[in-house]
Structure formats: C-alpha cells, structure tokens
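The structure appears right after this line, and notes come after that.
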Amino acid sequence: MEDRETHLGTREVNETSPDLLKNTPSNIARLEDVIEQCHGRQKYLAQTRSPSDGSDVRWYFCKVPLAENELAASVPRTDVVGKSEYFRFGMRDSLAIEASFLQREDELLSLWWKEYAECSEGPKLQVNSKKKSIETPSEASVSSSLYEVEEERVGVPVKGGLYEVDLVRRHCFPVYWNGDNRRVLRGHWFARKGGLDWLPIPETVSEQLEVAYRNKVWRRRSFQPSGLFAARIDLQGSSLGLHALFTGEDDTWEAWLNVDPSGFSGIVGYTGNGIKLRRGYAGSYSPKPTQEELRQQKEEEMDDYCSQVPVRHLVFMVHGIGQKGEKSNLVDDVGNFRQITAALAERHLTSHQLSTQRVLFIPCQWRKGLKLSGEAAVDKCTLDGVRRFREMLSATVHDVLYYMSPIYCQAIIDSVSKQLNRLYLKFLKRNPDYVGKISIYGHSLGSVLSYDILCHQHNLSSPFPMDSVYKKFFPDEESPPTPAKADKPCSSHPSSNFEPEKSDQLNNPEKITGQDNNTMAKEPTVLEHHDVIQEDPSLISDSVVANVGLERRGGQEDDHHDSSGAISSQDVPDGADCRTPDSPSCSQEQSWDKESVNSNNEERIKLLQDEVNSLRSKVAQLLSENARILSDEKAKTSVAPKELNNEKVQTEDADAPTSFTPFIKYQKLEFKVDTFFAVGSPLGVFLALRNIRLGIGKGKDYWEEENAIEEMPACRRMFNIFHPYDPVAYRVEPLVCKEYLPERPVIIPYHRGGKRLHIGLQDFREDFAARSQRIMNHFDSVRTRVLTICQSKSADNLDEMEETDDEKDDRSYGSLMIERLTGTRDGRIDHMLQEKTFEHPYLQAIGAHTNYWRDQDTALFIIKHLYRELPDGPNSPTESTEGDDSPKDSSRPHSWIDRREADYDDEELPLTFSDKQITRSFSAEAKKYLKKP
C-alpha cells in the first residue's frame, strides 16, 4: 500500500503506511511489539530498580487550544504543567503515537529543537507574535489558506479517529471539521507538585533530565550549600536558576527539581528540597478521586474502546438553522450527542453488540464557510431597534428564507452536498476497506436539505419548487426543459454578454429544434410560442414581459457593441437569418457579402440601431395593446399588471429566467444512505407547500384530484422524530398514506423503560376505545353476514361478498409506500417523544426544537435502530428491537427496563408503567390487603 505523506510547509516527510496508523485490535499487539523491538525504545527502558525509575511513556494534549500561528514549543510556559491543564490520551492511543515517534525519532527531535530555538530568539519575536495575536480576533473569519494546510495533514489517528496527531508540529487537530490545534506533549519525566498526581514535564526539561539519567549523575554526588549530599544538574527552562538534584545509589536514586534562591521559587511553588521527580508514568493513588479524575478515566476507557472496535456504521449529522451565530457550535452539539449515545449504549446493549460494532457520528457543517451575497444587503437594511434580537433572527430564521430563494438555493444545496462527499472521502481515505453502512441525521432545516438531495440522486437536475407555482398561475405556458436535458442550472446572476447567435436562435424556434442537446439546454423564452400567442390573445400578457426583456437586452447589447467597436464580420455570418422577418433591413443584410461588411462597419452599425429603434416602437405598441386586453380580463389583473408596470423587468434581463424557470443542479453522493433520520423537521410543511407527496409516481388515482407531485428519497428507511411541543416539527405520514391521518405517531420509549404515567393512561383510554369499536364493528359484520345468508336463496351472494371482502383487504398505494420507506409492512415513519409529566406546553416549546442534541430518548431510539441487526450474543438470532421494552439480556445488570437501582442524580424519576415486577408486587400486596377481614 502506498505510503501517506505529511506536508510540512515546503518540505514533505514520508509517513507510515495507512495500516500502521489504524488503532485496530490486531494493530495494537503489533504496535507493542514494534515498540519493544525498536532500537530507539531500548534507551527508554528502566536501567535501575529504583522506585523512581520507569519506562512507561504517556502522551498528553493541552486543554487550551493554541492561538493562530503559535508554536507548540512556546507552551507550556512553566517547568511543570498545572493540574487539569493537560489530558492523557488513552493507553492504546499513546502506544500508537509512541510507535510512530520512535520510527522517526531523530528527525522529529531535530525539528522540535529547531522550533524551540525559534521560540527562544528574543523579545522581538515575542512582540511580533503578540501583535499577530492581537490582530487575529479582529478578523471576520479564519484564513482559507490555513484550512488548506489542515486538509493536507495526515497524522496518527486518536480518540476514535476523530482527531489526528501531527508529530512534527506536536499538534492534535480534528479530522472532519475545521478546529483549533492543541499542543501535544510527550510525558517521560513527571513531577509531583503538592498532591498525589504525577504531572508531566515539558520535553525541553525532560530531555535534559534524560541525559543526566543515562550518565548516572548521582554517582558524582557532592555536598551542596544546603548540606544535601547530591549531584546538581543545571537546566535550561522558563525559571532562572532551574536545576535538578540527584541523590542515592543506582537502585535507590531520587531526584528533585528546584531553583536557586535568587530565582522565582516563590512563584513556581518550590519548597524545601524542591519538587519530587520520577522517570516514567505512574497512576494516581488518590483514595477519593475527584470528578475531573473520574471524567479523565472515563474518557480514556472510551478512547481505548474506540481503538479496539471497528466502525460499522457512519452517521453524518447535518445541522439546521442557527449555526451562523457566535454561540452555536455543531461540533459541541454532536460531541454531547456522542457522549450520551456512548453512555446509553453501555447500559442498554449487550457486550457482544458493543464489541462487534461501533457507530461514528461526524458533524456536517455546511453554513460556517458559506457566504451569501445577500447577507451584506440584509445587514445594511437592519434597523437599530432591538438590534440583538434582529441579529439573532438573521442568524437563524433567515437561513430558511435563503433556501426558499431561487438565487441562493443552489449555493446552499452545493454546500451540503460537497460537505457530505468531502467528509465521506476523508473517512474512506483513512478507512479504505470500509464496507459498513452510512446514515444521515438531519435536524431542522438540515433534514429538508438532506431530503431534497436524497430525492435527486437518480435525476440530478430538478426545477426549483417555486416553478410549480408558476405553472399553476400560467398553465398555458410551455414547460421549461426537462431535467434530463438540462446540462446546468440557470445562473442566478445577470449575464454581462448577449451573443448575437443566441439572440438569433431565440427568435427562430425552427433553428432551436435542429440543434444538439447543449443548445436545447439553453434558457427557454416565450418567443418560441409566437404562434400560440397569435391564436390566443390572452397569452400576450404572459409572453410580452419576457419578450420585452429579451428585446431590451438585445438593444442594450447592440449599444454595447456599438460603443466598443467590437462587432466584426463573424457577428453576422453569411446567410444568417434576420432578427425579425418584418425588418426593412432584412433584404439588405441577406445581400451583404464579407467584403461589404468589412468595409462598411459604420453603415451596418447605423442600420442595426435603426432596427433596434423599430423593434422598441413595436414593443411599445404591443404593451399598449396588451394593457387594453388585460383591463378586460379580471382573472389576470392580480398578476400581469404588476409585471407590465415594472420597468425593471425590461432592464434586468436575467431576472425573468431566474424567477420563472430556475433549475437546481444536485450533486450525486458518493455513498448509499441506509437510514435517514429527520429530527425536529419542518419537512412536512415544505412538502405540503410544494404539493409533493412521497411516492414512486403511480399514485395519481390514489391522491384523486390533488394533482400532487410524487418523489421518493434514495434511502432504505426514513424516520421522522419530533417532540409534541416543537413548533417547527410537522408530521410526514399523511403525505405518504392517507389512511395514517387519524393514527397517532408512535411513542418513543423512555430511556429508563416504558411510558410515563400520563402517556400510559392516555394510551390505555385510546386502546380501550379502539378495541371497543372493533368489537362493535365485528358484531355489525356478523349480523350483516347472518342476514345475508338468511335472505339469499343461493350461495352466490355469499361468494360475491367474500370476494368483495378480499378486495377490501387489498393494501392501498399509500401503505405500500409506507412499507417502502420503513422496510416493514406495518412500519411507521412518525415517532414522537414523550413530554414530561409536569410541564407547561408553551414553556417547553421554547427549547424543544434545540433539545434533540441532548435528549436521551432520541439518542437511545437511534442507537437501538443502528444496532437492530446485531444479535444479543454470538449464538442469538438477529431480532429487531425498535421500540421494544423487554430486556435484551437478563444476565446483564443494565437491561432495557431494570433501572430502579441505577443512580440518576441529574434527572427526575418520573412515574412510568415500565417496571412490571414492581407492578405485579404492588398488585399482589393490594389483593392480600383486600382479602383481610
């Protein structure tokens, strides 16, 4: 396999092969062997039996990200890092980083000391760096060149493949989104500073201590001014007078870090003999670990788990509105969702399922880097009153308006499609053998964008949704070119040049029909319908507007050519058709030859100007006549006069095709989508406004006279998840199957199991009413059947009735579409979260739309679906577990419903019908109590 390369400015350094960068289970054992057998590893092994000696090297990453253009060698600025300033990588991640480091140790150390020297040149460099740091926050956005550099970097994968480590720069950077660089530190020497934790020492001091250790400086001990019999080693660090003291023999040596009395010992906290040192990592021996230590331990365990279990399912998280705001961060939202799903999976899934598959959630940021030209104009028009509130609306609600605009819709669709393909190719580059599934999680507007992209994977070109509205008001107009023939979408910007040949083709429909597909894909005009307009005067109002725009555009273009003197003989070839057959100069133009054209340019320009003036006069006559006709037709007075009286329509030539025949060009995704999750989605109202139903195009009779357009997303399954109080969410099932309109959405199980008390009571009442109605219907059917048998003289009527019943049992078109979208005969699309027992609907509606990222019920529902095809154990059959309230593994303490003994301090304990054992026990006790005299 080809070696990967890491770009280091202008210099390239060969990296290890991709299989060496994977933290797979089979790779970890190999990494351990590589580390043990590596020649560079031998010098880091323990050479003594002292308690202060060890060989365990651990890698750390800084909690605070580096500033832009800040070198890693400049931090930390202390000789011992502070507590909680650096976090440890997991054991397996550290092994992978150390193995890669040892393979290129000499080169990496050389580059590191060179960078350290650049940081130590003097105060001049510090002033420049400070000036840069001051200028950086004033910039509106991060430089695009920085992102280009980030794209080229490939390092050692850590933390489940979401981050990578660049050993040359000592950076830890995110892989799938643009984020900050974090300082990476190699912990070989550690110090105990006032507590029980061993904190790492920066590499600059650690390397000096390592040289002293290999030389066994404790053998050259002498009496120090303090009276201590030790060997002193002066160190170069951030503190003046920094030195180390080594005492003891070979197997009992100890070391302390200290500074001279003239130094800043009071600032850095040196007391007595100094800070105790040790070589090699040692864990904490605190009997009561703090919350920070517990979180660190949990994160290390999760990183080790991610390095062992392969990714079998990839989920792209597409955000909705609001990501343009300063406080909005999709990466943090997806990070919270990832932590919640990991905790729920540990409690609700079996060990076999957890060890077989891992789900990777990757954020898809399509709005951060997207700059729309209309945003600047909106900012200029924004009033000063309640400025903050208006800015909040501009960062949230305006995204919906931009997407509904025919001008910016294409840019938004391109941003989402390109981002999805970019993320997938990034993942595939690092996992070339990936054969798992891929799903899309779309929140809010992101679900609408994802749906539109999935619906146009086979037909990549589609009219803008507003085009159907135009056809509704102008049914007699010829439809725009079919998407299959449209090679590219119509531009949303006015054209600066109008070619004479194109103008000639637009005025001659016969020439257009003889052209190739490229010519057919050009923008249609109403001039092609000249004959139809003559037969039906009522259509003049629709055609003359575009005619005016085209004629005015041609006139302006002629003026442009006249003033620039750019017209040549190629502009009007021999035998070319005249612009208008009634023009007085038509016969003259046909009789011209090349010599006369080249010699009489001025005369030809004059004739063209006369022709333009005559055309303008004819247009004015048509406008006046058309205005008289429109005054008699009341049906079109609400639409046509606004366009006829607007002179800007005549001058802005590109507005007509952009407003009425816009086309959206969709990019084909590089992957197949397994499941599409629409969460908190307004998709239902978008489809209703477009008059779209979900189908395969054969439901005309099913939808009767609704004249609906049908489309089907390219995915195996689709789910619509929403909170009942979310003001943005809408149902989807009524647009798929009419019979599902009275059906309630499926209740998503509570993450502790079952349904809440009020939900259970409500379902009990509805189920009781439904069953009672079915019983009554059954009695009515039996009575009708008995009466029919008694009244009939033969069994023919009975056979006919049975055939009629069989016909009634046939499934409808909508139910077939439900099965196509869900994968099961009785599947459902709409799934509703349970509201809390005591909460106000209107107060809950404020945060219901943004709470999906932190909702445990939503996370558990998605996790159960993604693991649905995995059996509970190696020999267990595969079962679907969606919405199942039964425990999956009775031998595990963390089952689906057994949650009473769990500790949930951060959440209220609601009343549910989930614990069947407690319910039975309570019923038994109640019966015993009632039996007592």
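Here the Cβ of each residue, glycine as well, is placed from N, Cα and C on the backbone.
For Ser444, the entry in Swiss-Prot reads active site. Long-range Cβ neighbours of Ser444 (active site) (same chain, at least 6 residues apart, Cβ-Cβ under 8 Å): His319, Gly320, Ile321, Gly322, Val679, Gly680, Ser681, Pro682, Val728, His849.
For 669-868, the entry in Swiss-Prot reads domain 'DDHD', with the evidence type sequence analysis.
The note that Swiss-Prot attaches to the published mutagenesis Gly320 to Ser is: In sgr2-6; altered shoot gravitropism. A sphere of 10 angstroms centred on the C-beta of Gly320 (mutagenesis position) encloses 25 other C-beta atoms.
According to Swiss-Prot, the mutagenesis experiment Gly446 to Ala carries the annotation: In sgr2-3; altered shoot gravitropism. Counting every protein chain shown, the number of other Cβ atoms lying within 10 Å of the Cβ of Gly446 (mutagenesis position) is 28.
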For Ser444 (active site): DSSP state (helix, strand, coil):
coil
